[in-house]
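Participant: Quick one: structure below, then a few questions.
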Amino acid sequence: MPELPEVETSRRGIEPHLVGATILHAVVRNGRLRWPVSEEIYRLSDQPVLSVQRRAKYLLLELPEGWIIIHLGMSGSLRILPEELPPEKHDHVDLVMSNGKVLRYTDPRRFGAWLWTKELEGHNVLTHLGPEPLSDDFNGEYLHQKCAKKKTAIKPWLMDNKLVVGVGNIYASESLFAAGIHPDRLASSLSLAECELLARVIKAVLLRSIEQGGTTLKDFLQSDGKPGYFAQELQVYGRKGEPCRVCGTPIVATKHAQRATFYCRQCQK
């Protein structure tokens, strides 16, 4: 599933082609996504794009009459293409732009979303979200406070959007490795110093992935069709049985809440 770096990479890739241009119309080939594509999107016509923003894993396209909310789901990606390029099997939604380009949404598993709202504030998919991990609001003191009474393992807690948004399976595993923290540790057992370190490395790992265009394991593509190259720098995720790049110990894979977790039993305590 695309996580924060992949969504932010998509935002940065499509923004220059959308802001200042006008959506002439939308083409919805298959509206049966995780939720049905909102009827308002079918009727889009002559709507200038004012901004392209991101909140958590949602892309937010600001138009004069409202907002398009896009979630990439498990396998979605957005590409900027020439209008004349014919669609392929899993190309479900196009926004045809006034500059001769098209924003094309591809999603083999159809678990993403294209929603419409007049107002962002109070929309059900955006409520109850924690702070952005790259913001000043997410820091060691905040993390320590939220972990203090949490009797659950730190790995699934990091993936809870109420704690912090956008840190999914890949980046939780990678960040815990970078901080030297075992994923099975109780959140409440982390000291303030450990939380400060963990908050710092989460930011560093996410920023590095954004620099590399995110992580492509299967379906994700950047807006120009290129894969995300952070996959080449993964330290533990997807490396079960391979030697740790630091100590040589074989990487271990377990499951938390049906999600794969990768770690080094020597480097993470």
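We number each residue from 1, going along the chain as drawn.
Yeah, the Cβs are placed from backbone N, Cα and C, and that goes for glycine too.
So, quick note: what you're seeing has the original residues, none of the substitutions.
According to Swiss-Prot, the active site, schiff-base intermediate with DNA annotation covers Pro2. What Swiss-Prot records for Glu3, Lys57 (among others) is active site, proton donor, and it gives a curator's inference as the kind of evidence. Annotation comment: Swiss-Prot describes His90, Arg109, Lys150 as DNA binding site, evidence class experimental evidence. According to Swiss-Prot, the experimentally introduced change Glu3 to Gln is described as follows: Strong decrease of glycosylase activity; slight decrease of AP lyase activity. In Swiss-Prot, a mutagenesis experiment is listed as Glu6 to Gln, annotated with the note Decrease of glycosylase activity; no effect on AP lyase activity. Recorded in Swiss-Prot as a mutagenesis result, His90 to Ala carries the remark: Increase of substrate affinity and decrease of activity. For the mutagenesis experiment Asp107 to Asn, the note given by Swiss-Prot reads: No effect on glycosylase and AP lyase activity. What Swiss-Prot says about the mutagenesis result for Arg109 to Ala is this: Over 100-fold decrease of activity. In Swiss-Prot, the entry for mutagenesis Arg110 to Ala states: Over 100-fold increase of substrate affinity and decrease of activity. The structure shown retains the original residue. Per Swiss-Prot, mutagenesis Glu132 to Gln is noted as: Decrease of glycosylase activity; slight decrease of AP lyase activity. Here the residue is the original one, but Swiss-Prot notes a mutagenesis experiment at this spot, Asp160 to Asn: No effect on glycosylase and AP lyase activity. Listed in Swiss-Prot as a mutagenesis experiment, Glu174 to Gln is described as follows: Strong decrease of glycosylase activity; slight decrease of AP lyase activity. The note that Swiss-Prot attaches to the published mutagenesis Lys218 to Thr is: Slight increase of substrate affinity and decrease of activity.
For each feature listed, report its degree of burial, its nearest neighbours and the pertinent distances within the displayed model.
Facilitator: Long-range Cβ neighbours of Pro2 (active site, schiff-base intermediate with DNA) (same chain, at least 6 residues apart, Cβ-Cβ under 8 Å): Ser10, Lys57, Leu72, Gly73, Gly76, Ser77, Gly214, Phe220. Following the DSSP three-state reduction, the secondary structure of Pro2 (active site, schiff-base intermediate with DNA) is coil.
A simple way to gauge crowding: the CB of Glu3 (mutagenesis position) has 24 other CB atoms within 10 angstroms, across all the protein chains here.
In the three-state DSSP reading, Lys57 (active site, proton donor) counts as coil.
For the recorded site, Arg109 (mutagenesis position), the DSSP three-state label reads coil.
Of all the Cβ atoms in the protein chains shown, 28 others lie within 10 Å of the Cβ of Glu6 (mutagenesis position).
Reduced to three states, the DSSP call for His90 (mutagenesis position) is coil.
In sequence order, Leu33, Leu72, Gly73, Ser75, Gly76, Ser77, His90, His92 are the residues near Asp107 (mutagenesis position), counting only same-chain partners six or more apart with C-beta under 8 A.
Non-local contacts of Arg109 (mutagenesis position) by the CB criterion (under 8 A, 6+ apart in sequence, same chain) comprise Gly73, Met74, Ser75, Asp219.
Annotation for Arg110 (mutagenesis position): spatial neighbours Asn30, Arg32, Leu33, Arg34, Gly73, His92, criterion Cβ-Cβ under 8 Å with sequence separation of six or more.
DSSP assigns Glu132 (mutagenesis position) to coil, not to a helix or a strand. Around Glu132 (mutagenesis position), the same-chain residues six or more apart in sequence whose CB sits under 8 Å from its CB are Arg55, Ala56, Phe138, Val164, Val165, Gly166, listed in sequence order.
Annotation note: Asp160 (mutagenesis position) sits in a coil segment as assigned by DSSP. When other Cβ atoms within 10 Å of the Cβ of Asp160 (mutagenesis position) are tallied across all protein chains shown, the result is 15.
Secondary structure at Glu174 (mutagenesis position), taken from DSSP and collapsed to helix, strand or coil, is helix.
Within the same chain, residues at least six positions away from Lys218 (mutagenesis position) with a Cβ under 8 Å of its Cβ are Ser75.
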Participant: Nearest to Glu6 (mutagenesis position) by Cα, among Lys150, Asp160, Glu174 (recorded positions)?
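Facilitator: Nearest candidate: Glu174.
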Participant: Which of Lys57, His90, Lys150, Glu174 (the recorded positions) has the most other Cβ atoms within 10 Å?
Facilitator: Glu174
Participant: What subset of the recorded positions Glu3, Lys150, Glu174 lies within 10 angstroms of Asp160 (mutagenesis position) at the C-alpha level?
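Facilitator: So the list reads none.
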